[in-house]
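As recorded in Swiss-Prot, the features of this protein are as follows:
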BINDING   C140, C143, C157, C160  Zn(2+) 1 binding site
BINDING   C176, C182, C192, C195  Zn(2+) 2 binding site
BINDING   R321, A332  all-trans-retinoate binding site
DOMAIN    232-463  domain 'NR LBD'
MUTAGEN   S22 to A  Loss of constituitive phosphorylation. No effect on RXRA transcriptional activity
MUTAGEN   S44 to A  No effect on constituitive phosphorylation
MUTAGEN   S48 to A  No effect on constituitive phosphorylation
MUTAGEN   S54 to A  No effect on constituitive phosphorylation
MUTAGEN   S61 to A  No effect on constituitive phosphorylation, decreased stress-induced phosphorylation but no effect on RXRA transcriptional activity. Abolishes stress-induced phosphorylation but no effect on RXRA transcriptional activity; when associated with A-75 and A-87. No effect on RXRA transcriptional activity
MUTAGEN   S75 to A  No effect on constituitive phosphorylation, decreased stress-induced phosphorylation but no effect on RXRA transcriptional activity. Abolishes stress-induced phosphorylation but no effect on RXRA transcriptional activity; when associated with A-61 and A-87
MUTAGEN   T87 to A  No effect on constituitive phosphorylation, decreased stress-induced phosphorylation but no effect on RXRA transcriptional activity. Abolishes stress-induced phosphorylation but no effect on RXRA transcriptional activity; when associated with A-61 and A-75. phosphorylation. No effect on RXRA transcriptional activity
MUTAGEN   S265 to A  No effect on constiuitive phosphorylation but loss of stress-induced phosphorylation. No effect on RXRA transcriptional activity
Amino acid sequence: MDTKHFLPLDFSTQVNSSSLNSPTGRGSMAVPSLHPSLGPGIGSPLGSPGQLHSPISTLSSPINGMGPPFSVISSPMGPHSMSVPTTPTLGFGTGSPQLNSPMNPVSSTEDIKPPLGLNGVLKVPAHPSGNMASFTKHICAICGDRSSGKHYGVYSCEGCKGFFKRTVRKDLTYTCRDNKDCLIDKRQRNRCQYCRYQKCLAMGMKREAVQEERQRGKDRNENEVESTSSANEDMPVEKILEAELAVEPKTETYVEANMGLNPSSPNDPVTNICQAADKQLFTLVEWAKRIPHFSELPLDDQVILLRAGWNELLIASFSHRSIAVKDGILLATGLHVHRNSAHSAGVGAIFDRVLTELVSKMRDMQMDKTELGCLRAIVLFNPDSKGLSNPAEVEALREKVYASLEAYCKHKYPEQPGRFAKLLLRLPALRSIGLKCLEHLFFFKLIGDTPIDTFLMEMLEAPHQAT
């Protein structure tokens, strides 16, 4: 059934208006589909919400599943493996004058020196003993310090690794003041750079490995810059932030007053919340039209998406607006609802969930307006909304928001590699709370105790009639 016929005239007119069409980007970006596990139970709130044993179970549109957003999370700790050879070599065999003790092949790492002239590199036996192989993995083949792993083909410490890398990258040339046979050990490795570098080569460090590493890093950085730039051009976070700022009431219009104490407002906090929601539904349409590419969708699809996500979109807004409020929420009308008022009105449980699962988490991570706008855009572009003419197009727009948000987090908060995932983890709570709020609203509508204005009533009634 065509859901737009259930919208009031104002709603359809606002959605159809072209005066506020958002600027659009061009081109598209394919977001890699990675699927790191975020632990059991994380994805379930965003999957199928299940059957609600309440009157709200008949509301199909607002409670469609969002689909898991985690498929695009690139875990910073993805699977890596390191191949460790079972027969490492020191680079000098038993024929070396430095390893000629019959009692102990390596009596002291300080005795290891490069051979005179360094014209040839002698090899250790092809199959050293197990103890010897284990030992060489834990010491630096150049200076005898603790090895941090295999670098450029040789087990070495961070100091010798860095020295060799700098020498190769800067193409440095050294000279020896003695006879080119200086002792290179942990204490004296910095005394002669020439002999240290020659020993790196003698032990098997490869210059080409440094150059390949540098090229790989350069290619990776160029790809990241290109990817970030492409994502932001397609779904610019600046436009999403502009949409948030355009519809958010100015701070000075807020009135710091409890619901029950404000003589100009009803004593019932539920009534005030419903009235505030009704007013915000008008601005919600204006906000959506400012989100890039939303106005390019078919009009029917725009209506479907707004109907499916209006409750979560409004909850996200007033939750973020309430970050500075203690034990309460701040409505767009400027009214402050304290948790005591909510408990006295019988909605304390859901109110406490808003405070602990949304407001508190947003406050702790200091979620900014751009991040809030991106999360709301993710909610808006819900490809699982019933009745969409082209769900794939909506899903592509959602993935563009994911990409832009991830790029924004990496750029703005480089010291917080897990911030993008932490933001997405607020969506399950938002979905669950949104469903519970719909149950409450539908119950209030049925019993008729709470005045529900026309726009909000239309949102509640239309999906019910369409099912």
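Cβ atoms are placed via backbone N, Cα and C, with glycine included.
None of the listed substitutions appears in this model.
Known features from Swiss-Prot, placed on the structure.
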residue	record	contacts (Cβ under 8 Å, 6+ apart)
C140	Zn(2+) 1 binding site	R146, S147, Y155, S156, C157, G159, C160, K186
C176	Zn(2+) 2 binding site	C182, C192, Y194, C195
R321	all-trans-retinoate binding site	E248, I329, L330, A332
Practice problem: For C143 (Zn(2+) 1 binding site), just count the other CB atoms lying within 10 A of its CB, please. | Solution: 25
Quiz item: Three-state secondary structure of C192 (Zn(2+) 2 binding site) from DSSP?
Solution: coil
Quiz item: Here are some binding-site residues: C157, C160, C195. Which one has the most Cβ atoms within 10 Å of its Cβ?
Solution: C160
Exercise. Starting from the Zn(2+) 2 site formed by C176, C182, C192, C195, give every other residue of that chain whose CB sits within 8 Å of the mean position of their CB atoms, in sequence order.
Key: R177, D178, K180, D181, I184, R191, Q193, Y194, R196, Q198
Practice problem: Could you please provide the mean pLDDT value for the domain 'NR LBD' (232-463)? | Solution: 83
Quiz prompt | Around the Cβ of A332 (all-trans-retinoate binding site), the count of other Cβ atoms that are within 10 Å | solution = 19
Exercise. Identify all same-chain residues not among C140, C143, C157, C160 whose C-beta atom falls within 8 angstroms of the centroid of the Zn(2+) 1 site's C-beta atoms; report them in sequence order.
Key: A141, I142, G144, D145, S147, S156, E158, G159, K161, K186, R189
Quiz item: Over all shown protein chains, what is the count of other CB atoms within 10 A of the CB belonging to C192 (Zn(2+) 2 binding site)?
Solution: 21
Quiz prompt | Mapped DSSP class for C176 (Zn(2+) 2 binding site), helix or strand or coil | solution = coil
